[in-house]
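Engineer: The following feature annotations were taken from Swiss-Prot:
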- 260-531: domain 'Dynamin-type G' (DOMAIN)
- Ser273, Ser274, Gly275, Lys276, Ser277, Ser278, Gly292, Lys439, Asp441, Ser468: GTP binding site (BINDING)
- Ser277, Thr297, Asp370: Mg(2+) binding site (BINDING)
- Pro300 to Ser: Temperature-sensitive mutant; multiple phenotypes, including growth delay, fragmentation of mitochondria, a reduction in the number of mitochondrial nucleoids and the amount of mtDNA, and a decrease in respiratory capacity (MUTAGEN)
- 805-898: domain 'GED' (DOMAIN)
Amino acid sequence: MGISWFLSRFRIRTVAPSSFLKPRGLVYRPSQIRRRVSLLSLSGFHPYRAYSILGPKTPTAFNSANTVRFFSFSSISRLVFRSLRLPVAGFSLVAGGAAYIGAQVQRASDYTKDIFDKTFGILDSTWEKTRETVASVTNVQLPEISMPLWLEKILRLDEESAERRRVLQAERAKEHRSNSNDKQKSSDNDEDPNDTTVGIGAALAASILSVDSVDGEDTLTADEKRKLAQESKEDRMMLFTKKMIEIRNILQDIQDNNSAVTLPSIVVIGSQSSGKSSVLEAIVGHEFLPKGSNMVTRRPIELTLVHSADTAIPYGEFSGVQLGKITDFSKIQHILTDLNMAVPSSQGVDDNPIRLTIYASHIPNLSLIDLPGYIQIHSEDQPADLDMKISKLCEKYIREPNIILAVCAADVDLANSAALRASRRVDPLGLRTIGVVTKMDLVPPSKAISILHNNNYPLHYGYIGVISRIVPTGRFSAGQNLTDLVSTQENSYFSTHQQFADARIGNYLGIQSLRKCLINVLEYTMSKNLQHTADSIRTELEECNYQYKVQYNDRVLTADSYIAEGLDIFKAAFKEFTQKFGKSEVRDLLKSSLNEKVMDLLAERYWTDDDISNWSKHTNALDEHWKYKLDSCVSTLTRMGLGRVSTLLVTDSISKCIDEITKASPFADHPAAMQYIMNAAQDILRRRFHATSEQVENCVKPYKYDVEVNDDEWKSSRGQAEKLLQRELGLCQSALEKIKNAVGSRRMNQVLQYLEEQKTSSEPLPASYSTALLEQGRMLQYLKMREDILKLRISVLKSRACKHKEAKYTCPEIFLNAVSDKLVNTAVLFINIELLSEFYYQFPRELDQRLIHSLSSEQLNAFVNENPRLKSQLQLQHKRQCLELALQKINSLVILEQQADSD
């Protein structure tokens, strides 16, 4: 705009001479022209020079004037400058446009990266919450999601580059604002158009150079570079420690005592009342450890601290205890106390650890193990060797590669510290030991400083002095962070004593220094053992794969698949049972039961009658006595409650068959599964029992009043009655032979003769035989009488007197058998519909519901563990899966460490 304005002004001034020299067509003399031109020259304007450059306004402007062109060497520089002014301005505009386009492209790229980063962060957090919810409800582990590697490389979404981009963007914005201010000042101060044009080009060139320089790291100062490197290192350390703790938790799930893979942890040891619990609680920021006058820490507490920036409310979770997320740390303290006090005082300590994981945004990623404190004297209710048990338990945990955190009280001589003596036995050089001196405010500052100087009992990581006394609960609310309160108290104490102002011991004072030291030492130890741990996991995995291939032929098995396979086998056997147990089998079952009932009625009401022999011989005689006997037998048979009797008989038979099928199935090794199956069968049978028995009773109700038998039924029943009597006769003869063989025929004859004499004698005979022998003789007499009656009745049934149905009173055996047939046939029809069909349909589905859909993961694991062979297979398979996952994670960490070292 400034150039256009200048050119327009220049054109107007070039037109002025011609209009001045020749207004309204008049012609001036040369003297007049020279006089007017000289006046214009004094004002700084040269009309002839302008005319010579741009030409006259009109072709006849100077036709009548004798003009003289003035030329000097000073006009050469101005001519060159004016000829280069337009190209320079165009180049400046092009450069400025290119710089503007580049800046807009960079802004679009950064905006796209931020959008991708935020979007993936939201998706990642949402999916993580979904995984936790599904895992807590169904115990199903959903897969993790991660951004593809190629997209990470494109977007540069790793931790270090993201931080570097944020710093560079801030520097770019700052310089852009400063450049804008400088350019605005220069445009306001410059009046000359030439200087304005040059200033625009210089500003555009400077903006191009500034954009190029901002993209590199050369614009950062040395302090900013160190700060950026330190922040990147801390982020990398935090990420590395968190991943290693995840690997440690994975390896802990293996539960194999023979595993040689161990990851470093910080083991806290010290004497009772040395302040171990206070130090741990100050690190965590909450009171959660058990406290008491007696020894309350009786089991190792494996404490895992997880830094979770998204966690607004800290919470804890116990491994192996289904308590969920616990946000009340007093409840955590109560649970820890109960778990520790579950160990009886007579036992002292138990090496079964308590695993607790705490998630919070203000805690570092650490793996700590709190052990029972060393004691000097045991109480009466404690074992005499309690001190030895505690020492052995501590030595088990303070072995390599664990880090030893030896807690000592400042008011106790270090020479008497049990923690330092124990650490010297396994770490003579003190390379893995960190000394923590508690109660620094109870000793003079000079003595405290002498301890921290690390001269008498040197340790590689030195001693860190803390106070860490728990502030009384009444002075702060439960929501306050204990770490901040302890740090404030420590800073107040150390700042009031000038002896602690020495810069050499400044990094060895306070709980914050201890936290930093623990983070650095744990990260260094884990990093140092990273390759060794990866090799150990790889070796363990190879051995596990070999054992799994040899023992189980690489056959993958899960609790769900095992139960499904077992159910398939059971259902196949059950289907075979349904084909073998139908109406005909139920009919035979009921018929057999009613036959026994008929035999009992005949034996009770006919065969014990003294007149049975005469009645059998005179079959044509009809006597009301015998008619009443038959009617009473029929009434008893029809009113016996056939519905319940038959239904109960069938349900018992089904239950027995189901029990036999279960014992022959893969569930025979699982008592709980057998109980599930039997309960399912009994529940269905119980639900159908009432309806079935009612239907059967209603259908046999007409037979309670009248029973009609046709000729075919009589004929069929006659043959069946003969068979029943023949079977009964065979049983009777078998019993006779058994008694004779047991006693002897000769002696039995003597006993029978003695019984006959005793029966006919008016006076009691001397006891020549034992009571048991006499009982055998009386049984033999009864069986002989029964044998004679059965033979007599069989002969009657075979005679012509029992040929027709009108002889039902003469041949009650045939008629009662016909009645039982009618009852059985009627009952079978409704039992088949109401009981068998429903049971065969519902039972397999009930098994699926109870054994597949209703069991939790814990119940499935408990169910599978009942089979020793299956338990060992699943444990080996779980170990292989955990090792594969751990190896995958640790290999990625190895690659990241190598890249970090190369950078």
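Every residue, even glycine, has its Cβ placed from backbone N, Cα and C.
Looking at the shown structure, can you explain where the listed features end up?
Structural biologist: Across the residues of the domain 'Dynamin-type G' (260-531), the predicted structure has a mean pLDDT of 87.
In the three-state DSSP scheme, Gly275 (GTP binding site) is classed as coil. Around Gly275 (GTP binding site), the C-beta neighbours below 8 angstroms that are at least 6 residues distant in the chain are Val407, Ala409, Thr438, Lys439, Ser468.
The Cβ of Ser277 (GTP binding site) has 23 other Cβ atoms within 10 Å, all protein chains considered.
Pro300 (mutagenesis position) falls within neither a helix nor a strand when secondary structure is assigned with DSSP, and so counts as coil.
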Engineer: Rank aside, I only need the closest one: which of the binding-site residues Ser273, Ser277, Gly292, Asp370 has its C-alpha nearest to that of Pro300 (mutagenesis position)?
Structural biologist: Asp370
Engineer: Summarise the domain 'GED' (805-898) as counts of helix, strand and coil residues per DSSP.
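Structural biologist: Helix, strand and coil residues of the domain 'GED' (805-898) number 84 helix, 0 strand, 10 coil.
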Engineer: Mind telling me which of the binding-site residues Asp370, Asp441 has the densest Cβ neighbourhood, counting other Cβ atoms within 10 Å?
Structural biologist: Asp370
Engineer: Would you mind listing, in sequence order, the residues at least six apart from Thr297 (Mg(2+) binding site) in the same chain with a Cβ closer than 8 Å to its Cβ?
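Structural biologist: The list for Thr297 (Mg(2+) binding site) reads Ser277, Leu289, Pro290, Asn340, Asp370, Leu371, Pro372, Gly373, given in order along the sequence.
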Engineer: Tell me which of the recorded positions Ser273, Gly292, Pro300 sits in the most Cβ-dense spot, judged by other Cβ atoms within 10 Å.
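Structural biologist: Of the recorded positions Ser273, Gly292, Pro300, the highest Cβ count within 10 Å belongs to Pro300.
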Engineer: Report the residues of the chain - excluding Ser277, Thr297, Asp370 - with C-beta within 8 Å of the mean position of the site's C-beta atoms, for the recorded Mg(2+) site, in sequence order.
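Structural biologist: Not counting the recorded site residues, we get Val268, Lys276, Leu280, Leu289, Pro290, Val296, Ile301, Leu371, Pro372, Gly373.
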